[in-house]
Amino acid sequence: MPRPRVSELSQRQAPRLRSSSSTSDSNHSNRLITTDQSFKPGVDRKSPRSGGPNSDPLGQKKLGGRISDLESQLGQAQEELRLLKEQLANAEAVKKQAQDELHKKSKKPNPLARVEESATEAERIDRDEIPGDVQKETDVFEVPVEKIAVEEEELRSGNDEAEKLVAKEDEIKMLKARLYDMEKEHESLGKENESLKNQLSDSASEISNVKANEDEMVSKVSRIGEELEESRAKTAHLKEKLESMEEAKDALEAEMKKLRVQTEQWRKAADAAAAVLSGEFEMNGRDRSGSTEKYYAGGFFDPSAGFMDPPGMADDYDDGLGSGKRKSSGMKMFGELWRKKGQK
């Protein structure tokens, strides 16, 4: 029975190792694709730019909506950041495990060198052996060849693990880059959210000031309205007072007119009396008395009753405004004076 060679064993083991390696690579690529699909940082995220603060309610409503939108985006970014950190931690754990396995396998002796030494020893024994002992030596040699094949498979598996480790390192680098981008975006959203909150606070304070000014203006308008009502009441009162004063003025003017008429009549009477005293009283007694009686028979003087009012004076007395007593007392004094002059 011919001896199996190491190269033939290696060729028989290689397809199985390649299939396992391809399966591992496909699993690794599927894991990367799943990671890429599950992580979509910042997709369709449009952060609004902040504008100037508006004191009108519509601007405040829009600003509040933008702040709530930013807060929701910030929460989504925090959740994605947490998932990225978990993926990075898992990748680090897998990397560490692969490094440990690779380190353990690197401490084992090199199976390729052992295979080469075994092949050289087998050829040497093949040349030196007797033909009758071929079957016996073949059975003895099959055990180390199978052992070498297992070690070669382990080596190939170690190489696959090393390739996986390299791919995992690339994945970790990519996750770190995405994590850095997410942290930057999270920081930017936080700053923008803080800026919008400050603008909202400024707008709220400005609206509060405007409302305070508005309340003050309303109170001023109310006070001015009350003052205007008071002024209207005062104006109406003054108008009534002015009307009453005008009525009193008209009454006084009428009284003054009557007094002027009476004064004119008194002046005429005084002139007549002076004329009588200066001219007609120079006659002797009886003639003078008779003439005096004749003179006063018209109603100016009555020796028994005193001085009489001239015609038309009684009506003026009746029309006077409360001055009848003063007029009568004045006429009595004038009559007494006239009587004394007559006795002389």
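The backbone N, Cα and C atoms fix where each Cβ goes, and this holds for glycine too.
Copied over from Swiss-Prot, here are the features:
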- Q265 to P: No visible phenotype; when associated with P-270 (MUTAGEN)
- Q265 to R: Loss of plasma membrane localization, but stays in the nucleus; when associated with G-266 (MUTAGEN)
- W266 to G: Loss of plasma membrane localization, but stays in the nucleus; when associated with R-265 (MUTAGEN)
- A270 to P: No visible phenotype; when associated with P-265 (MUTAGEN)
- K341 to E: Localization greatly shifted to the cytosol; when associated with E-344 (MUTAGEN)
- K344 to E: No effect on the plasma membrane localization, but decreased growth depolarization. Localization greatly shifted to the cytosol; when associated with E-341 (MUTAGEN)
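Proximity of W266 (mutagenesis position) to non-local residues of its own chain (separation of 6 or more, Cβ distance below 8 Å) is seen for none.
Ranking the mutagenesis positions Q265, A270 by other CB atoms within 10 A of the CB puts A270 at the bottom.
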